[in-house]
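**Q** So Swiss-Prot lists the following for this protein:
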| type | residues | note |
| --- | --- | --- |
| DOMAIN | 3-87 | domain 'BMC' |
| MUTAGEN | Lys24 to Ala | No longer complements pduA in the pdu operon |
| MUTAGEN | Val49 to Ser | Still interacts with EutQ |
| MUTAGEN | Lys53 to Ala | Still interacts with EutQ |
| MUTAGEN | Lys53 to Asp | No longer interacts with EutQ |
| MUTAGEN | Ala54 to Ser | Still interacts with EutQ |
| MUTAGEN | Asp57 to Ala or Lys | No longer interacts with EutQ |
| MUTAGEN | Gln64 to Lys | No longer interacts with EutQ |
Amino acid sequence: MEALGMIETRGLVALIEASDAMVKAARVKLVGVKQIGGGLCTAMVRGDVAACKAATDAGAAAAQRIGELVSVHVIPRPHGDLEEVFPISFKGDSNI
């Protein structure tokens, strides 16, 4: 199973900038975006652990330049049950 990288921002523009930076910085796939409320937005990427770490680092830096970065986290091996509850499944070709 691949790692899961997440970035949460306050504001959609910062999240879009962070998402763009993440997919450009490493071989990751953007698998979800969620607007939570109160201006909070989260983007999720999947890839190997190193790629998710590089992507979230780049995304965090980009978000901080544009708006407010709230949180960044990488789960190296998310449990399979998470995919049944949260929209984090990697669906697509294997050469991301």
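Cβ atoms are placed via backbone N, Cα and C, with glycine included.
Substituted residues are absent from this model; it holds the original ones throughout.
The structure displayed is predicted, hence computed values, not measured ones.
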**Q** Near Lys24 (mutagenesis position), which residues of its own chain have a C-beta under 8 A away, given they sit six or more steps off in sequence?
**A** Ala58
**Q** Do you know the mean pLDDT across the domain 'BMC' (3-87)?
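**A** Over the domain 'BMC' (3-87), the predicted model scores a mean pLDDT of 94.
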**Q** Just to be sure I understand, if DSSP states are collapsed into helix, strand and coil, how many residues of the domain 'BMC' (3-87) fall in each?
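**A** Secondary-structure breakdown of the domain 'BMC' (3-87): 38 helix, 33 strand, 14 coil.
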**Q** For Lys53 (mutagenesis position), which residues in the same chain are close in space, meaning a Cβ under 8 Å from its Cβ, but six or more apart along the sequence?
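**A** In sequence order, Ala3, Gly5, Val74 meet the Cβ cut-off.
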**Q** Taking the Cα atoms as reference points, how far is Val49 (mutagenesis position) from Asp57 (mutagenesis position) in Å?
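**A** About 12 Å separate the Cα atoms of these two residues.
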**Q** Ranked by the number of other Cβ atoms within 10 Å of their own Cβ, which of the mutagenesis positions Val49, Ala54 ranks first?
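**A** Result for the most crowded candidate: Ala54.
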**Q** Quick check for the class: what is the C-alpha distance, in angstrom and rounded, between Gln64 (mutagenesis position) and Asp57 (mutagenesis position)?
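**A** Cα to Cα, Gln64 (mutagenesis position) and Asp57 (mutagenesis position) are separated by 11 Å.
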**Q** Check each residue in the chain of Asp57 (mutagenesis position) that is at least six apart in sequence and keep those whose C-beta is under 8 Å from its C-beta; list them in sequence order.
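**A** Looking at Cβ-Cβ distances below 8 Å from Asp57 (mutagenesis position), excluding near sequence neighbours, one finds Ala25, Val72.
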**Q** Around Gln64 (mutagenesis position), how many other C-beta atoms are within 10 angstroms of its C-beta?
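**A** Taking every protein chain into account, the count is 14.
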